[in-house]
Amino acid sequence: MNNVLQFGLQSSAIYVAKFLVVPLRSLRVGSSFVGVGVGTRSFNKRLMSNATAFSINNSKRKELKIPGAAIDQNCHQMGSDTDRDEMGTLQDDRKEIEAMTVQELRSTLRKLGVPVKGRKQELISTLRLHMDSNLPDQKETSSSTRSDSVTIKRKISNREEPTEDECTNSEAYDIEHGEKRVKQSTEKNLKAKVSAKAIAKEQKSLMRTGKQQIQSKEETSSTISSELLKTEEIISSPSQSEPWTVLAHKKPQKDWKAYNPKTMRPPPLPEGTKCVKVMTWNVNGLRGLLKFESFSALQLAQRENFDILCLQETKLQVKDVEEIKKTLIDGYDHSFWSCSVSKLGYSGTAIISRIKPLSVRYGTGLSGHDTEGRIVTAEFDSFYLINTYVPNSGDGLKRLSYRIEEWDRTLSNHIKELEKSKPVVLTGDLNCAHEEIDIFNPAGNKRSAGFTIEERQSFGANLLDKGFVDTFRKQHPGVVGYTYWGYRHGGRKTNKGWRLDYFLVSQSIAANVHDSYILPDINGSDHCPIGLILKL
């Protein structure tokens, strides 16, 4: 054996020491191959084609066919007892495997029918496991004299061989059935029950390599399944083009569903119905939006046909307003701009309308609250429209006390004063996700600006408890719909967002709201526009 290794079509016996995996760079690629190792490392590895016929003496060889490992019946042959010592020497030499690249390891494992997921060290461990599991131990050696060959086969219920993923998910060696069918090859047909626990224990011990202990396929599959069951986060199959249709929430209730404007908006009002259509949008810098290649103000106006557009965070200076007015779309001839004078290029609000308002007011009329350009109020025939950009509590919640103790109360008083004469529509970026349904990760943002318990309680006390109705939540009580996705973590692609933008209306006109909706497909800002159709 050490001197000569012959391959041919004769009926003479061939003792194949072991199916030895070698680096792909030292092999010629063929449809299938058998690597043969002998005692001396200088002996060349040879490739054999599937077309070559092997005649092997059944009385002097053993086949061990492992489910999930055999690709071709002509491959993966075990050697005779006399070759096992030589094979042990080769198995101890791991340098060739260590030198293989990830691509070579994966290619080799695929040829063996072994799953190839994982990093390089995991692939090396898997390959070693396959080699080790094919070496008969002392008990197998002593028992080999009593039986010519033993074949362990997977139970197959009248179907083809499963794919690699199926093998992993259904516990590759079918241990869950509690026994394995053992069939004697060629001469004798013996059935022996193999203890599933013993096999699992043996596999686990074989997989210990150095400081790492690789769990068996059965244990890995079980662990993955249990972890998937434990996770509280639900993100359904995402749509690349419409990620907002994905229910994305860390702790969703069983009756919640994702907002889909294509299926959740009511039919249009009958022609001739008197109504007004208002849109609002935090543009996060108007100049930047107008330069955004995929944005067209004209196309947006044509598509939505809104009557009034409210903008927040325009970040314009007073000197920029006249230039911007020249770029407005024809028909929207009435625009009103409030800019920050205390901090340039900051905050700012605007109302752009094709309906001429009866009057316009900037700010709240109280000193100390009107220097950042956060409020524009327009009076129309049947309602007041307030466009506001509520102050963010900031990093470290530095402005939290100012917001809840001063700003929120001032805004509430301003609204209630106007409501004495007409119903009020309050819109804009209110910088508060009021309930857990309004934010992807409520538990992780309890001390984040916009979701603190103080801000949420103030939102309720100063607005909702004063008789104002959250129109979107009234129309969609169990729907997860976001209007803001941070740039930092790419939340828009996975629909991990917040609902910060609102239309709140006086209780007296809440029944006149035909539709309160979100337009998540509109890009150009970290917020998206929202709309309101109000019957007059």
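First residue shown is number 1, and so on along the chain.
From the backbone N, Cα and C atoms, a Cβ is placed for every residue, glycine too.
Taken from Swiss-Prot, the feature domain 'SAP' covers 97-131, and the record attributes it to sequence analysis. Regional average pLDDT for the domain 'SAP' (97-131) in the model is 79.
Among the features that Swiss-Prot reports, Mg(2+) binding site is placed at Asn282, Glu313, Asp429, Asn431, Asp526, His527, with the record citing sequence analysis. The Cβ of Asn431 (Mg(2+) binding site) lies under 8 Å from the Cβ of Tyr389, Val390, Pro391, Asn392, Ser393, Ala449, Gly450, Glu455, Leu500, each of these being in the same chain and 6 or more residues away along the sequence.
As a published mutagenesis entry, Arg354 to Trp appears in Swiss-Prot alongside the note: In arp-1; loss of activity. Residue density at Arg354 (mutagenesis position): 15 other Cβ atoms are found within 10 A of its Cβ, drawing on all protein chains shown.
The active site feature in Swiss-Prot is assigned to Tyr389; the stated evidence is similarity to another entry. Taken residue by residue with DSSP, Tyr389 (active site) is part of a strand. Over all protein chains present, the Cβ of Tyr389 (active site) has 25 other Cβ atoms lying within 10 Å.
Marked as active site, proton acceptor by Swiss-Prot on the basis of sequence analysis: His527. Sequence-distant contacts (6 or more apart, same chain, Cβ under 8 Å) of His527 (Mg(2+) binding site) comprise Trp281, Asn282, Val283, Asn284, Asp429, Thr483, Tyr484, Leu500, Asp501.
Across the fold, the C-alpha of Asp526 (Mg(2+) binding site) and the C-alpha of Arg354 (mutagenesis position) stand 26 Å from each other.
The two recorded residues Arg354 (mutagenesis position) and Glu313 (Mg(2+) binding site) have their Cα atoms spaced 21 Å from each other. For Asp429 (Mg(2+) binding site), other Cβ atoms within 10 Å of its Cβ number 27. Residue counts for the domain 'SAP' (97-131) under DSSP, helix first, then strand, then coil, are 25 helix, 0 strand, 10 coil. Cβ atoms within 8 Å of the centroid of the Cβ atoms of Asn282, Glu313, Asp429, Asn431, Asp526, His527 (the Mg(2+) site) belong to the same-chain residues Asn284, Gln312, Tyr389, Tyr484, Leu500, Asp501, Ser525, site residues excluded. Within 10 Å of the C-beta of Asn282 (Mg(2+) binding site) we count 25 further C-beta atoms, all protein chains included.
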